[in-house]
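K.L.:
Take this structure first; my questions come after.
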Amino acid sequence: MKKIQTFIQTSPVCSYTEWDLLEEIIVGVVDGACIPPWHAAMEPCLPTQQHQFFRDNAGKPFPQERIDLARKELDEFARILECEGVKVRRPEPKNQSLVYGAPGWSSTGMYAAMPRDVLLVVGTDIIECPLAWRSRYFETAAYKKLLKEYFHGGAKWSSGPKPELSDEQYVDGWVEDEAATSANLVITEFEPTFDAADFTRLGKDIIAQKSNVTNEFGINWLQRHLGDDYKIHVLEFNDMHPMHIDATLVPLAPGKLLINPERVQKMPEIFRGWDAIHAPKPIMPDSHPLYMTSKWINMNILMLDERRVVVERQDEPMIKAMKGAGFEPILCDFRNFNSFGGSFHCATVDIRRRGKLESYLV
């Protein structure tokens, strides 16, 4: 036990929850962001009104003015975190327009804006996730320099099975089933794939959902990889197009949970005794472009500890809700970054939080 404790104390990577005191974080970069080539796996994940935009502009850069505005907000976000005492690291921008591939397919890239999706930190283990989108196949390349540094510093560096992403991984001829009562997922169980953003950490317990990028095979692989110290609980929500859990259910602190009232209509039994804070209805105007998400991206907040929380500056209802629940909102403009498919949690992966492995569920 003494050896384990020493390893944890010296590892540069160590994080067990979404709320322990944040000491180090990676903030993404939006430079060079490209619109991914259209693929059937994207259809159930993207807003219907954006499908034609992606089809018409596949492989092209995102509008430069959008990139510039988002970069400005990201840099300010990083500055705010540093002012709050957090060490901020950034990935290396990569040329997303380069063509790459594997047997049977080719693609260009997308961006390195959302480290939350591609890297999962559980304890002292930083895991590269086997992503389901072909356009994200080499996305972790932007983080390799940091990953090597963390490994040399004592962290455990793991990687999920590198997927083939052949046609067998996707439902042939997928179409929306209007009569379905549960999500009609576009990925199969051919091989394990998962995005880190379909998991949220509560010490010894990890909440997960199956989605259009995360399959049961991937969840089972992760559970076996993590071993008996952790238990993954797979929950199903009232979401017909699941992709990433942070706009559905967000642990804020021990015993406090932010929930999407449209998707979480009944409190999961494992959260018995927890306080449920209903996320206020988003107020983002319809005129603001959201290429990849719904307006519920307003739930994608970031806890710096059990009290401080980063919230979008213009989201007055969320600011009020956080204050009412006893939290201290730290405000940051982020709507232009929201256009690219994420907010504060998506734009980051916490590398080190000051805490220990505990159980918080009944």
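From the backbone N, Cα and C atoms, a Cβ is placed for every residue, glycine too.
Pulled these features from Swiss-Prot for this protein:
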ACT_SITE  Asp195  active site
ACT_SITE  His244  active site
ACT_SITE  Cys346  active site, amidino-cysteine intermediate
MUTAGEN   Met240 to Pro  No change in activity and substrate specificity
MUTAGEN   His241 to Asn  No change in activity and substrate specificity
MUTAGEN   Met243 to Ser  Abolishes amidinotransferase activity
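Distances, neighbours, how buried they are, the whole picture for these features please.
P.N.:
When secondary structure is read from DSSP and collapsed to three states, Asp195 (active site) falls in the coil class.
Using a 10 Å radius centred on the Cβ of His244 (active site) and all shown protein chains, the other Cβ atoms total 28.
Around Cys346 (active site, amidino-cysteine intermediate), taking its Cβ as the centre, 26 other Cβ atoms fall within 10 Å, counting all chains.
A C-beta separation below 8 Å, combined with a sequence spacing of at least six in one chain, links Met240 (mutagenesis position) to Ala180, Ser182, Ala183, Asn184.
Long-range neighbours of His241 (mutagenesis position) (same chain, six or more residues apart, CB within less than 8 Å of its CB): Pro44, Cys45, Ala183, Asn212.
Using a 10 Å Cβ-Cβ cutoff, Met243 (mutagenesis position) registers 26 neighbours.
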K.L.:
Return the residues near Asp195 (active site) by Cβ distance under 8 Å, restricted to its own chain and a separation of at least 6 in sequence.
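P.N.:
Listed in sequence order: Asp117, Val118, Cys129, Leu131, Ala132, Ser211, Val213, Thr214, Met243, His244.
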